[in-house]
Amino acid sequence: MADQRMDISSTISDFMSPGPTDLLSSSLGTSGVDCNRKRKGSSTDYQESMDTDKDDPHGRLEYTEHQGRIKNAREAHSQIEKRRRDKMNSFIDELASLVPTCNAMSRKLDKLTVLRMAVQHMKTLRGATNPYTEANYKPTFLSDDELKHLILRAADGFLFVVGCDRGKILFVSESVFKILNYSQNDLIGQSLFDYLHPKDIAKVKEQLSSSDTAPRERLIDAKTGLPVKTDITPGPSRLCSGARRSFFCRMKCNRPSVKVEDKDFPSTCSKKKADRKSFCTIHSTGYLKSWPPTKMGLDEDNEPDNEGCNLSCLVAIGRLHSHVVPQPVNGEIRVKSMEYVSRHAIDGKFVFVDQRATAILAYLPQELLGTSCYEYFHQDDIGHLAECHRQVLQTREKITTNCYKFKIKDGSFITLRSRWFSFMNPWTKEVEYIVSTNTVVLANVLEGGDPTFPQLTASPHSMDSMLPSGEGGPKRTHPTVPGIPGGTRAGAGKIGRMIAEEIMEIHRIRGSSPSSCGSSPLNITSTPPPDASSPGGKKILNGGTPDIPSSGLLSGQAQENPGYPYSDSSSILGENPHIGIDMIDNDQGSSSPSNDEAAMAVIMSLLEADAGLGGPVDFSDLPWPL
């Protein structure tokens, strides 16, 4: 029995102990379970957590609350961001409604464009520091029509608006009929240049230039990159000083035509003088302003370049201008004398005239420019003024002339007194121009002996005494030129050029630098060589030094000086008593292409000789006798 029990126990133990196969299968089973756990770790963890939640219901509740808080926080942040965006958009829309450039857009702009336009608008408002705008000039109790009539009545003129691009008359008041005798319908839509004097067109075009007005800015859309079209209606604009305009011009006057016989016009000069009366001098005062083309009722161009461009116009009041005639003042009331400033070339030609001269002489500045002052001097005062002309070219001091007569536009003479001084270029040491301050002298000042204006010590020399005739020869009577009033001499403008040539010759012979006309046409047309004879037939001796005559042009006696070619009787002004029409005819008769080429060749030889670049100069090719 005991042996049977031992066998049964050993058999059971063998059966219960794992064999090699069992160990392999057991190991494979264990590894398979591990792999399943690795592949299904998340599900296992979830199951474990579910088991844990089942085991702990309080933890499950906390997890649910945490997930709800996260979801609520996300929803609250989205709502906050949405409200912030809505508020910003509302502010952007409100800002766009306040900015005129944005409000005028036909489509909605992006935020960046709105902000850019707002910044530009703020800069514009900051720059508008001048409180005097157009709206401030008009009282509140006056309407626009009442104010217009009051201004026209006070100014005694007419209001007109002219486009700066083509000079088209956009508007003119009815009062233009009282001044120009044109109706309102006759002028509106016409070109202003058709009614201007031909010599004043360039001046008016210069005044219509709108380069100094406010520049127009082109806005670019940030999304499309294309220029933004603006249809902004400008508010009250500032009257900046650069936009103001004040000028004189001559306009046609529509006077009734009267049939005149041909005998009433003996010459063409008198016809031109009669035609000159059809123009009247208008003083225009106003400013430049810009309007949208749609507001003016004009046709807009559909071109892209013209988009957003405003129309620049000249708004001005035209008044009939009449020159001031000085009246004698009775009593002890002293007022400031009327004067004007002019600038002349060294030959006496006008290169600048102050606008005050129009009120005194009735000439427009553009009428005097390019003409010689000797054309307006009385023939009895030319001798004294020519001597002053020579002195001011030779000295740096101010020269005060005696009282002289100056011809004004209507043919009469006005008494003036001038102070002349020459301006010398500090670098080239050359006289560039002469500045003249001309003061009107009243009749009572001449009669009363005002110490400010010293009396003439002697009667002024006439032109004939300054320019004596040939030795023992009788004086010729000069023919009168139709259209030129008496008191002046035809060809007197030649005197200034001859004086300039004489002074240039003096400086050149002395070896000093010539005057500023060395580079001007005066030096080309004249300047005889140093060994050439003077107009009187005298020659400069070799080695001789010219002497400046002390008496100048006023002396009537001949002074022999072999070393100076232009002294008194042999002066360039004293040799020919008839320098008027005779010298002009001689100069015109000797002008030809061949003569001009020969003259230029001689001049180039002179320049090379002065610079030491050439040999002796041959004067045999000159077309005129020396």
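Cβ coordinates are placed from backbone N, Cα and C, and glycine is handled just like the others.
These numbers come from a predicted model, not from an experiment.
What Swiss-Prot records for 72-125 is domain 'bHLH', and it gives sequence analysis as the kind of evidence.
Swiss-Prot lists 143-215 with the feature domain 'PAS 1'.
The domain 'PAS 2' feature in Swiss-Prot is assigned to 326-396; the stated evidence is sequence analysis.
Under DSSP, the residues of the domain 'PAC' (401-444) split into helix, strand and coil as follows: 2 helix, 26 strand, 16 coil. Swiss-Prot lists 401-444 with the feature domain 'PAC'.
While the structure shown retains the original residue, Swiss-Prot records the mutagenesis experiment SER9 to Ala or Glu with this note: Enhanced PER1 reporter activity by CLOCK-BMAL1.
Listed in Swiss-Prot is the mutagenesis experiment SER10 to Leu, annotated as follows: 2-2.5-fold increase in CLOCK-BMAL1 transcriptional activity in the absence of CRY1. No change in repression activity in the presence of CRY1.
Under its mutagenesis entries, Swiss-Prot includes SER10 to Ala or Glu with the note: Enhanced PER1 reporter activity by CLOCK-BMAL1.
Classification of SER78 (mutagenesis position) by DSSP places it within a helix. The Cβ of SER78 (mutagenesis position) has no same-chain neighbour under 8 Å that is 6 or more residues away in sequence. Quoted from Swiss-Prot, the note attached to the mutagenesis of SER78 to Glu states: Phosphomimetic mutant which severely impairs DNA binding and CLOCK-BMAL1 transcriptional activity.
What Swiss-Prot notes for the published mutagenesis of MET88 to Phe is this: No effect on CLOCK binding. DSSP assigns MET88 (mutagenesis position) to a helix in the three-state reduction.
According to Swiss-Prot, the mutagenesis experiment SER90 to Glu carries the annotation: Phosphomimetic mutant with no effect on DNA binding or CLOCK-BMAL1 transcriptional activity.
Among the mutagenesis entries in Swiss-Prot is LEU125 to His, noted as: Impaired CLOCK binding. Within 10 Å of the Cβ of LEU125 (mutagenesis position) there are 9 other Cβ atoms, across all protein chains.
Quoting Swiss-Prot on the mutagenesis of ALA611 to Ser or Thr: Increased desensitization to CRY1, in the presence of CLOCK. Approximately 2-fold increase in CLOCK-BMAL1 transcriptional activity in the absence of CRY1; when associated with E-407.
Here Swiss-Prot notes a mutagenesis experiment, GLY612 to Glu, with the remark: Increased desensitization to CRY1, in the presence of CLOCK. Approximately 2-fold increase in CLOCK-BMAL1 transcriptional activity in the absence of CRY1.
For the pair LEU125 (mutagenesis position) and SER90 (mutagenesis position), the Cα-Cα distance reads 23 Å. Over the domain 'PAC' (401-444) the predicted model carries a mean pLDDT of 87. In the three-state DSSP scheme, LEU125 (mutagenesis position) falls into the helix class.
A simple way to gauge crowding: the CB of MET88 (mutagenesis position) has 11 other CB atoms within 10 angstroms, across all the protein chains here.
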